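Have a look at the structure below before the remarks.
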Amino acid sequence: MDILCEENTSLSSTTNSLMQLNDDTRLYSNDFNSGEANTSDAFNWTVDSENRTNLSCEGCLSPSCLSLLHLQEKNWSALLTAVVIILTIAGNILVIMAVSLEKKLQNATNYFLMSLAIADMLLGFLVMPVSMLTILYGYRWPLPSKLCAVWIYLDVLFSTASIMHLCAISLDRYVAIQNPIHHSRFNSRTKAFLKIIAVWTISVGISMPIPVFGLQDDSKVFKEGSCLLADDNFVLIGSFVSFFIPLTIMVITYFLTIKSLQKEATLCVSDLGTRAKLASFSFLPQSSLSSEKLFQRSIHREPGSYTGRRTMQSISNEQKACKVLGIVFFLFVVMWCPFFITNIMAVICKESCNEDVIGALLNVFVWIGYLSSAVNPLVYTLFNKTYRSAFSRYIQCQYKENKKPLQLILVNTIPALAYKSSQLQMGQKKNSKQDAKTTDNDCSMVALGKQHSEEASKDNSDGVNEKVSCV
């Protein structure tokens, strides 16, 4: 842009396109005395810089000039950024719906993923469109200056919330592997929501200094007309607190979780191979279902038993979940690391580095980081069957899973042992009463028959007696 404004040869090369676009040449009609501008006037306007000393690069930064000189480039950029925005919003809305409606997905880890989807969705709604607008305006801030600090605050807030959620998920999974009894006993829906609130509170606290100081001093959020963090202290401290420290915790806990799962799987396989019998903890009450679930992961019983098979299955499920989360962690790190590393380099080698190159890299890397918010729903779709089936139904506007007729047949063919003993006793009493009533009716009918036969025989005997007496 600066080259086009400063070099006369570059400006004269654009006259061919100006001669072909009569409608666009009217943009310069205000600079001439005549009502309509012709091609020679346009040529003189671009070349005769001596007679027009007030012409500068600032005049070339108007929206009409930008749309004329960079029409093709800006349209491609707008198209790519619009695709990222649509994928981010639509995909994360599907994740929120899936966790809210599917009972299979309602657990602590998926609640964290739903909150992460909310952060990514808000990033697509509030931050990405404004960033796309700045691209169209040549990375100049086109909105009121007070909104610049608010926009940077939202950008840092949602990006920090994303990595804080991933860090919290990694810690939660590690605690669940290391201490399953304590984790299962104290891990409820309420506790999960409290952890999510804590994550959002930390994210707000980290990003709050930006609007506090940025609204008071515009120089902290403006640099040469562009809306960005211009304070080196903000850049350094914010990068380490909001990204590098949580990243270190997330990576360490994730690898410790993988190591613990491998160790547990090795122990379980060795127990199955050697058929070693360990303590059975038979003193536990059979009616305590929660206690049984708590010890399924930490107790290995006789090989071939139901508990041993289920322990191995639980380890396999944990490994699959860690695989999916590992892919999410890896993509987030790969997509955001270039931006934060370049951001730190811009502060450290401020004098020796080329600011134009650093600025261009930051503009590209920030959108690669935004792309991670759109990738997460795709990962869930590829590696989780429940998410995949839920997304396909939601796209078809089917928000409830269709029940198969076989399920109704199974409900109607429940064996008698599935009922409670009290229900069986009541049924037996009812049947015994009906049998007794039937027996009484039968007995009464027999009695009536006997009575009728006795009366008939009595009548006959009376008749005989009467006849005898008469004789």
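Keep in mind that glycine also has a Cβ here, set from the backbone N, Cα and C atoms.
Although substitutions are noted, the structure shown does not include any of them.
Note that the structure is predicted; figures quoted are calculated from it, not measured.
Feature annotations, reproduced from Swiss-Prot:
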BINDING   Asp155, Asn343  serotonin binding site
MUTAGEN   Trp151 to Ala or Phe  Decreased ability to bind serotonin and psilocybin
MUTAGEN   Asp155 to Ala  Abolished binding to serotonin and psilocybin
MUTAGEN   Leu229 to Ala  Strongly increases dissociation of bound lysergic acid diethylamine, without affecting binding affinity. Reduces signaling via arrestins, but has no effect on signaling via the phosphatidylinositol-calcium second messenger system
MUTAGEN   Ser239 to Ala  Decreased ability to bind serotonin and psilocybin
MUTAGEN   Ser242 to Ala  Decreased ability to bind serotonin and psilocybin
MUTAGEN   Ser280 to Ala  Increased ability of hallucinogens to desensitize the receptor
MUTAGEN   Gly463 to Val  Loss of interaction with PATJ
MUTAGEN   Asn465 to Ser  No effect on interaction with PATJ. Acquires the binding properties of HTR2C; when associated with S-470
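Feature map: Swiss-Prot annotations on the structure.
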{"residue": "Trp151", "record": "mutagenesis position", "CB count, 10 Å": "21"}
{"residue": "Asp155", "record": "mutagenesis position", "CB count, 10 Å": "24"}
{"residue": "Leu229", "record": "mutagenesis position", "CB count, 10 Å": "22"}
{"residue": "Ser239", "record": "mutagenesis position", "CB count, 10 Å": "18"}
{"residue": "Ser242", "record": "mutagenesis position", "CB count, 10 Å": "23"}
{"residue": "Asn343", "record": "serotonin binding site", "CB count, 10 Å": "22"}
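For Ser239 (mutagenesis position), the nearest neighbour among the listed recorded positions (Trp151, Asp155, Asn343), judged by C-alpha distance, is Asn343. Secondary structure from DSSP puts Leu229 (mutagenesis position) in coil. Under the three-state DSSP scheme, Asp155 (mutagenesis position) falls in the helix class. The DSSP secondary structure for Ser239 (mutagenesis position) is helix. Of all the recorded positions in the record (Leu229, Ser242, Asn343), the one with the smallest CA separation from Trp151 (mutagenesis position) is Leu229. Asn343 (serotonin binding site) falls within a helical segment according to DSSP. Put simply, of the mutagenesis positions Asp155, Leu229, Ser242, the one whose Cα is nearest the Cα of Asn343 (serotonin binding site) is Leu229. Straight-line distance linking the Cα atoms of Leu229 (mutagenesis position) and Asp155 (mutagenesis position), rounded to a whole number, equals 11 Å. Distance noted between the C-alpha atoms of Ser242 (mutagenesis position) and Asp155 (mutagenesis position) is 12 Å.
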